[in-house]
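Undergrad: Can you read through this structure? Questions will come right after.
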Amino acid sequence: MKNTLLKLGVCVSLLGITPFVSTISSVQAERTVEHKVIKNETGTISISQLNKNVWVHTELGYFSGEAVPSNGLVLNTSKGLVLVDSSWDDKLTKELIEMVEKKFKKRVTDVIITHAHADRIGGMKTLKERGIKAHSTALTAELAKKNGYEEPLGDLQSVTNLKFGNMKVETFYPGKGHTEDNIVVWLPQYQILAGGCLVKSASSKDLGNVADAYVNEWSTSIENVLKRYGNINLVVPGHGEVGDRGLLLHTLDLLK
């Protein structure tokens, strides 16, 4: 999220088939992927298909008086639905859960929280009320409590390998960056990285909200992600359009 906020374009559109294009100067990558996008009636929540079992969820929240879209993932597993990140608040999170449960005819069983800012953790009360397991690092749980949120489980280590039905998931803490607790989520079967707010979109012109950032350590953390995941297919940033590993390189450029 931002203090000096860029106006970000919503990375979804009306129900139908829509292309998204990612162009990053750091690499040659210019990618167009056709995918289904489903929106709620008010346009505040959208889910965008990356493949059969992985969708991006995007909610429009407000920061410093401006509408800002925030991304997470919906994982359609054989044992239920798993979200990467909740949403800005309980109302949006509740509607998101109801939307995906209706779409996939499965319950949301688990959520992975990537850091303790409102756009990730704002729906913790709703998750607790619904008996949904909210996984996080111990540091994120500590910061959540400090910031007045319900605490997630705090069960994730620096590297944690999880399996939800037929879906393998790895969480990785690469070091400090956007926040001291930011993690990324890796889907090895699909080579998809959920970069959260550690990774900037192609349209980002600056680092955005650095109130809780560790700018001097951010580059090292991005490099740690690049070293660990050399075969990235798609990258989902915390805000803005989906791209490829070039988004990591673009983030490094912004940090120079």
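Even glycines carry a Cβ here, placed using N, Cα and C.
This is the original sequence, none of the listed changes applied.
Annotations for this protein, taken from Swiss-Prot, read as follows:
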type	residues	note
BINDING	His115, His117, His178	Zn(2+) 1 binding site
BINDING	Asp119, Cys197, His239	Zn(2+) 2 binding site
BINDING	Lys200, Asn209	substrate binding site
MUTAGEN	His57 to Tyr	Inactivates the enzyme
MUTAGEN	Glu66 to Gln	No change in activity
MUTAGEN	Asp110 to Asn	No change in activity
MUTAGEN	His117 to Tyr	Inactivates the enzyme
MUTAGEN	Asp119 to Asn or Glu	Inactivates the enzyme
MUTAGEN	Glu241 to Gln	No change in activity
Undergrad: Restricting the comparison to the binding-site residues His115, His178, Cys197, Lys200, Asn209, which residue's C-alpha is spatially nearest the C-alpha of Glu241 (mutagenesis position)?
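TA: Checking each of His115, His178, Cys197, Lys200, Asn209 against Glu241 (mutagenesis position), the shortest Cα distance is to Lys200.
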Undergrad: Sort Asn209 (substrate binding site) into helix, strand or coil using the DSSP assignment.
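TA: DSSP call for Asn209 (substrate binding site): coil, neither helix nor strand.
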Undergrad: Cβ neighbours within 10 Å, counted over all protein chains: which one of the recorded positions His57, His178, His239 has the most?
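TA: The most densely surrounded of these recorded positions is His178.
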Undergrad: Out of Glu66, Asp110, Asp119, Glu241, which of the mutagenesis positions has the smallest number of neighbouring Cβ atoms within 10 Å?
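TA: Candidates: the mutagenesis positions Glu66, Asp110, Asp119, Glu241. Fewest Cβ atoms within 10 Å: Glu66.
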Undergrad: Cys197 (Zn(2+) 2 binding site) has how many other Cβ neighbours within 10 Å of its own Cβ?
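TA: Around the Cβ of Cys197 (Zn(2+) 2 binding site), 27 other Cβ atoms lie within 10 Å.
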Undergrad: Consider the recorded positions His57, Asp110, Asp119, His178, Lys200 and say which one has the Cα lying nearest the Cα of His239 (Zn(2+) 2 binding site).
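TA: It is Lys200, whose Cα lies nearest.
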Undergrad: Does DSSP put Asp119 (mutagenesis position) in a helix, in a strand, or in coil?
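TA: In the DSSP reduction, Asp119 (mutagenesis position) maps to helix.
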Undergrad: Tell me which of the binding-site residues His178, Cys197, Lys200, Asn209 ends up closest to Asp110 (mutagenesis position) in space, Cα to Cα.
TA: Cys197
Undergrad: In Å, rounded, how far does the Cα of Glu66 (mutagenesis position) sit from the Cα of His178 (Zn(2+) 1 binding site)?
TA: 20
Undergrad: Based on DSSP, name the secondary structure state of Asp110 (mutagenesis position): helix, strand or coil.
TA: strand
